[in-house]
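Chemist: The structure is given below, and queries will be raised subsequently.
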Amino acid sequence: MGFQVWQKGLCVLCFSLIFICGVIGEETTIVKIEENPVAQTDENYVCATLDLWPPTKCNYGNCPWGKSSFLNLDLNNNIIRNAVKEFAPLKLRFGGTLQDRLVYQTSRDEPCDSTFYNNTNLILDFSHACLSLDRWDEINQFILETGSEAVFGLNALRGKTVEIKGIIKDGQYLGETTTAVGEWDYSNSKFLIEYSLKKGYKHIRGWTLGNELGGHTLFIGVSPEDYANDAKKLHELVKEIYQDQGTMPLIIAPGAIFDLEWYTEFIDRTPELHVATHHMYNLGSGGDDALKDVLLTASFFDEATKSMYEGLQKIVNRPGTKAVAWIGEAGGAFNSGQDGISNTFINGFWYLNMLGYSALLDTKTFCRQTLTGGNYGLLQTGTYIPNPDYYSALLWHRLMGSKVLKTEIVGTKNVYIYAHCAKKSNGITMLVLNHDGESSVKISLDPSKYGSKREEYHLTPVNNNLQSRLVKLNGELLHLDPSGVIPALNPVEKDNSKQLEVAPYSFMFVHLPGPTMFSACEKPAGK
């Protein structure tokens, strides 16, 4: 396929790829977009989590969780409901560290205390808590009424014994390791799954076993052999319970920090697994004063991040494995994120880049930590007012289709561009992130290849303050109306004979509805 690149008055004609010509300051930048998709995501790729941390969860003197746990969150709040409905469907992952301390009420006559109490003498530093049947019904009613899908995290430690052993190597004491051994007691989980089916909760997309008990363990570890045996039990259990339903929910595990050796053994031993999940906090600590620089320089694209993605893809692509890869939890900075960073415009440089990069490497779903709770929520804790990343997530969901196109940029290191087949047209959607604080990105589009018109969604911070919790779309402030309705996200239509321009330190989604030269993006009639 032909393309033309204009550079200082020179027209160069080449073939096989579709090129775009861009200008960064005085530099000419060439953007290459391959015509054939290199990966495919789920249609509802964007996912968000609801955790279990209580109000007493604090990091660095900051206690940002409030009543955001799915045990105590106000599920009738209009803003929350409206925010979730805008995705319809939004994949919601229920779980987190304390899911392995959660038990499920089996009779309404049983006492059921839903509070996790701090106690450093106990596993994970918290007491057990209980999910009541009434609360489970409320959660499922919320999922149904908001048009969502649920992925629920089961307690994988029930029945196991925790052992603490010293680590000695070459005569030196290296600390302690905490391991959970023994068989998984699945009786409580079995009740919850059976109860859910009897109640007709068909919006449960999958059941996840455990949280961060494998891979690079942070608190308690389970061996890959034991974890595989437990996952097999869960598969047998769900298959038996759903045997008359035609389809069954997904079996998802392990939801851990990736470790190549551990994941390889676990997945090799678990051919029944549908989804292999890993968690990502590649910005480092939420207490890091240098977090702003990490975001602006995109230094989170380090070798550890790349090897994690590539390693998991190699495992799931091995013969005999049917599992696909999800990011089951990604908050950027661990320990609740950082106030003034994770909940502001600047965090979009991490979030949007990771959405794009993950999709390129055939990740099917990307679950943001959190919908609300901590400093990294898409919605602010307590007020539920959308943070800037909420609008970025919603635009991605609406504009970026499942087919992923590979891009290559020649001429600058400060710009990242991702491209997908468009969600609702036969064209493509590009996402352009300008990490340059001084110069705009200017890109020329050939109307003969991309059509005559485009739709721009340009996101910029209020008053050019990168740490603003407010964001503008095409120069207009985005805010809720008095009744908590999410604002319309309307594009500006531009003529493709004119360059598109992305301001310094900003992002832009560009929808090119076509007709384009991307035949792979053409949808069947009526779709």
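Each residue, glycine too, has its Cβ placed from N, Cα and C.
Quantities reported herein were computed from a predicted structural model and do not represent experimental measurements.
In case it's useful when we look at the structure, here is the feature table from Swiss-Prot:
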type     : residues      : note
ACT_SITE : Glu212        : active site, proton donor
ACT_SITE : Glu329        : active site, nucleophile
MUTAGEN  : Glu194 to Ala : 14% reduction of activity
MUTAGEN  : Glu212 to Ala : Loss of activity
MUTAGEN  : Glu225 to Ala : 6% reduction of activity
MUTAGEN  : Glu272 to Ala : 30% reduction of activity
MUTAGEN  : Tyr281 to Ala : Loss of activity
MUTAGEN  : Glu329 to Ala : Loss of activity
MUTAGEN  : Tyr376 to Ala : 35% reduction of activity
Chemist: Show which residues of the chain containing Tyr376 (mutagenesis position), separated from it by at least 6 in sequence, have their CB under 8 Å from its CB.
Modeler: Gly331, Gly332, Ala333, Ser336, Gly337, Ser342, Asn343, Asn347, Arg368, Gln369, Thr370
Chemist: Using a Cβ-Cβ cut-off under 8 angstroms and a sequence gap of six or more, which residues of the chain neighbour Glu212 (mutagenesis position)?
Modeler: Thr97, Leu218, Phe219, Gly255, Ala256, Ile257, His279
Chemist: Excluding near sequence neighbours, so keeping only residues 6 or more apart in the same chain, what lies with its CB under 8 A of Tyr281 (mutagenesis position)?
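Modeler: Spatial neighbours, sequence-distant, of Tyr281 (mutagenesis position): Ile257, Ala330, Gly331, Gly332, Ala333, Phe334.
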Chemist: When the Cα-Cα distance from Glu194 (mutagenesis position) is computed for each of the mutagenesis positions Glu225, Glu272, Glu329, which gives the smallest value?
Modeler: Glu272
Chemist: How many neighbouring Cβ atoms, not counting its own, are there within 10 Å of the Cβ of Glu272 (mutagenesis position)?
Modeler: 16
Chemist: Roughly how many Å separate the Cα of Glu225 (mutagenesis position) from that of Glu272 (mutagenesis position), to the nearest whole number?
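Modeler: Cα-Cα, rounded: 14 Å.
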Chemist: Which of these mutagenesis positions has the least crowded Cβ, counting other Cβ atoms within 10 Å: Glu194, Glu225, Glu329?
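Modeler: Comparing Cβ neighbours within 10 Å for the mutagenesis positions Glu194, Glu225, Glu329, Glu225 has the fewest.
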Chemist: Can you tell me whether DSSP puts Tyr281 (mutagenesis position) in helix, strand or coil?
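Modeler: The residue in question, Tyr281 (mutagenesis position), is coil (DSSP, three-state).
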Chemist: Take the C-alpha atoms of Glu329 (mutagenesis position) and Glu272 (mutagenesis position) and report the distance between them in angstrom, rounded.
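Modeler: Here the two Cα atoms lie 22 Å apart.
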Chemist: Per DSSP, Glu225 (mutagenesis position) is which: helix, strand or coil?
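Modeler: Going by the DSSP assignment, Glu225 (mutagenesis position) falls within a helical segment, counted as helix.
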